[in-house]
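Chemist: A single structure is presented below for examination.
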Amino acid sequence: MSGKIQHKAVVPAPSRIPLTLSEIEDLRRKGFNQTEIAELYGVTRQAVSWHKKTYGGRLTTRQIVQQNWPWDTRKPHDKSKAFQRLRDHGEYMRVGSFRTMSEDKKKRLLSWWKMLRDDDLVLEFDPSIEPYEGMAGGGFRYVPRGIEDDDLLIRVNEHTNLTAEGELLWSWPDDIEELLSEP
């Protein structure tokens with residue numbers, strides 16, 4: 001090597017169209033999801049989400065459920081079936097029907113509701129709960145329903161932040177008996 005410094009040619013990044021809230025909303029109405037919008041604009045899905053939150057865009061059902069999530073859960077907790085079913089329950093309550101769910105997701109949610117009802121249980125979160133068989137990621141356990149649980153599917157404890165909308169999201173659907181009696 002001669003000792004001379006080699007300079008690499010710097011190729012400017014291709015310019016991209018600025019992402020705006022109106023463009024995001026327009027594409028959502030046309031059926032694009034956030035991942036597809038991100039790919040179109042060369043940004044991350046999180047950037048699309050950030051634009052929507054920052055500039056007052058319409059939130060997706062999942063985002064509303066996340067906004068009202070009753071606990072400060074971390075990455076390993078989302079591996080838990082209990083976490084996933086409660087998230088599905090929140091989406092059902094927000095939409096008011098199964099129309100946005102696959103048949104498989106609907107079946108799993110109905111089965112979960114039936115287990116909670118038949119065994120008279122609620123879901124409790126405590127970050128100190130270690131993972132155990134059937135509860136990957138830890139943090140969750142099923143506990144017997146108490147009078148203090150009222151109509152909620154969750155146990156309110158020192159780790160719970162229950163918003164007014166969350167109180168509606170994390171309660172039984174009004175027509176739960178009818179839903180569970182469907183074949």
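In case you wondered, yes, glycine gets a Cβ from its N, Cα and C as well.
Quick paste from Swiss-Prot:
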MUTAGEN   R108 to L  Class I phenotype
MUTAGEN   L123 to P  Thermo-inducible phenotype
MUTAGEN   E124 to G  Thermo-inducible phenotype
Chemist: Which one, from the mutagenesis positions R108, L123, E124, has the smallest tally of other C-beta atoms lying within 10 Å of its C-beta?
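Modeler: Fewest other Cβ atoms within 10 Å, among the mutagenesis positions R108, L123, E124, is found for R108.
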Chemist: From the Cα of R108 (mutagenesis position) across to the Cα of E124 (mutagenesis position), what is the distance in angstrom?
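Modeler: Pair distance, Cα basis, whole Å: 19 Å.
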Chemist: State the Cα to Cα distance, in Å, between L123 (mutagenesis position) and R108 (mutagenesis position), rounded to an integer.
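Modeler: Cα-Cα, rounded: 16 Å.
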